[in-house]
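**Q** This is the feature table in Swiss-Prot:
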| type | residues | note |
| --- | --- | --- |
| MUTAGEN | R112 to E | Abolishes exoribonuclease activity of the complex; when associated with E-116 |
| MUTAGEN | R116 to E | Abolishes exoribonuclease activity of the complex; when associated with E-112 |
| MUTAGEN | E218 to A | Does not change activity |
Amino acid sequence: MSSTPSNQNIIPIIKKESIVSLFEKGIRQDGRKLTDYRPLSITLDYAKKADGSALVKLGTTMVLAGTKLEIDKPYEDTPNQGNLIVNVELLPLAYETFEPGPPDENAIELARVVDRSLRDSKALDLTKLVIEPGKSVWTVWLDVYVLDYGGNVLDACTLASVAALYNTKVYKVEQHSNGISVNKNEVVGKLPLNYPVVTISVAKVDKYLVVDPDLDEESIMDAKISFSYTPDLKIVGIQKSGKGSMSLQDIDQAENTARSTAVKLLEELKKHLGI
């Protein structure tokens, strides 16, 4: 079983005291203010063999997301919708405690949060992925790989997922007497996305709340709360992690900070996506 850095007590007490003493002055180890996000870069179409892909670098955290489309049957309870399947892998090269093998509970949790944010926001219109109602639909496989764990991997996974979906090509479907097939030589458009979604994480360290915690900050945090937003700032996902607790006042303050951060991050994401 792999364990995430936030579960490892790897920061000496002296270093924690040093980090918190900087918080008292309103700054962090890397020079950021408590409410600042790390530098973000997004490279679209990074994996050429995928139908869509994006490489996201958030500080030292690096995540690659790729998509593949295939014709499939709809689920029985959603005959008029396409399918979305999200997988996240914490690669062993990303951090020293990550182990090879099937996804562990940390990877599964990340996949569920990303999936829930995309579904509950209706960012991806699954009804437009229907080829033949009740018979055939597009299944979107969204695979997310954490390549370098430098903290706050959830926000990076959401960014990479959304960017990869926006980058995804949809190919022509051809009807035959014996069924249907995909013509990979003819692109007919992109996935039917309504708008982007972002996730903003805020960590509680001692009495301080910090946006986009890095690896050291996650290692000493008491708890973390993550909010997912649509462009109209509707909350479409909330996830709390860490062993410590957060008061209602902490949560309210964290949400206010996350909301204002989401406005800026959504604008930056839109510029990268050209929308």
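The count begins at 1 with the first shown residue.
Quick reminder: no glycine exception, Cβ is built from N, Cα and C everywhere.
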**Q** Give the distance between the Cα atoms of R116 (mutagenesis position) and E218 (mutagenesis position), rounded to the nearest whole Å.
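**A** About 23 Å separates the two Cα atoms.
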**Q** Three-state secondary structure of R116 (mutagenesis position) from DSSP?
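**A** For R116 (mutagenesis position) - judged by DSSP and reduced to three states - the answer is helix.
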**Q** For E218 (mutagenesis position) and R112 (mutagenesis position), determine the Cα separation and express it in whole Å.
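**A** Pair distance, Cα basis, whole Å: 20 Å.
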